[in-house]
Amino acid sequence: MINPELRDGRADGFIHRIVPKLIQNWKIGLMCFLSIIITTVCIIMIATWSKHAKPVACSGDWLGVRDKCFYFSDDTRNWTASKIFCSLQKAELAQIDTQEDMEFLKRYAGTDMHWIGLSRKQGDSWKWTNGTTFNGWFEIIGNGSFAFLSADGVHSSRGFIDIKWICSKPKYFL
């Protein structure tokens, strides 16, 4: 008969208890190591991609300023029809977020009036066509419900008059 005790006095079952724990710890260690490697590779890839990201040029009749493309119509329509036109171009009536945008739009629009993407219901605050509330950083002159840009600033009117319009959409990065 074989003696189940080893020379140091421990039972043979000791090895059967320790080996599975060693294998389990080894697997956990390997998984942690692989997780660190995968995370590091992802961070490096994202950082490299971000450095090489370039804005796509605005196409056709669209003009690029900063991170936006603008379209100035030659045709005239009411505010709602202008909004629909912009939507069909995957754009919105122009949203003016900065003084730089405002100066560019006024300079390019010249003396013509152009619908922009601000409207309000009677007694409500002004909202952009994307649903965000206008923060009031420029004055809107008049008591109408639809905003338009002219050479001397932003005015409001009833939306049924036919004037030119400006669409805007973001430049997309690749």
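A Cβ is built for glycine as well, from the same backbone N, Cα and C atoms used for every other residue.
Per DSSP, the domain 'C-type lectin' (65-174) is made up of 21 helix, 39 strand, 50 coil. The domain 'C-type lectin' feature in Swiss-Prot is assigned to 65-174.
In Swiss-Prot, a mutagenesis experiment is listed as ASN78 to Ala, annotated with the note Partial loss of glycosylation. In sequence order, GLY159, PHE160, ILE161, ASP162 are the residues of the chain that are 6 or more apart from ASN78 (mutagenesis position) and have a CB within less than 8 Å of its CB.
ASN130 (mutagenesis position): 9 other CB atoms within 10 A of its CB, across all protein chains. Record note (Swiss-Prot), mutagenesis ASN130 to Ala: Partial loss of glycosylation. The unchanged residue is displayed.
A 10 Å cutoff on Cβ-Cβ distances gives ASN143 (mutagenesis position) a total of 9 other Cβ atoms nearby, all chains included. Listed in Swiss-Prot as a mutagenesis experiment, ASN143 to Ala is described as follows: Partial loss of glycosylation.
For PHE148 (mutagenesis position), the same-chain residues lying six or more positions away in sequence with a CB closer than 8 A to its CB are MET113, HIS114, TRP115, ILE116, VAL154, HIS155, SER156, SER157, ILE163. What Swiss-Prot notes for the published mutagenesis of PHE148 to Ala is this: Reduces affinity for KLRF2 40-fold.
Listed in Swiss-Prot is the mutagenesis experiment ASP152 to Ala, annotated as follows: No effect on affinity for KLRF2. Counting every protein chain shown, the Cβ of ASP152 (mutagenesis position) has 9 other Cβ atoms within 10 Å.
Neighbour density for HIS155 (mutagenesis position): within 10 A of its CB lie 16 other CB atoms from the protein chains shown. For the mutagenesis result HIS155 to Ala, the note given in Swiss-Prot is Slightly reduces affinity for KLRF2.
Looking at Swiss-Prot, the entry for mutagenesis of ILE161 to Lys says: Complete abrogation of KLRF2 binding.
Here Swiss-Prot describes ASP162 to Ala as a published mutagenesis experiment; the accompanying note says: Reduces affinity for KLRF2 360-fold. There are 13 other CB atoms within 10 A of the CB of ASP162 (mutagenesis position), with all protein chains counted.
If you measure from the Cα atom of ASN143 (mutagenesis position) to that of ASP152 (mutagenesis position), you get 17 Å. If you take the Cα of ASP152 (mutagenesis position) and the Cα of ASN130 (mutagenesis position), they are about 25 angstrom apart, rounded to a whole number.
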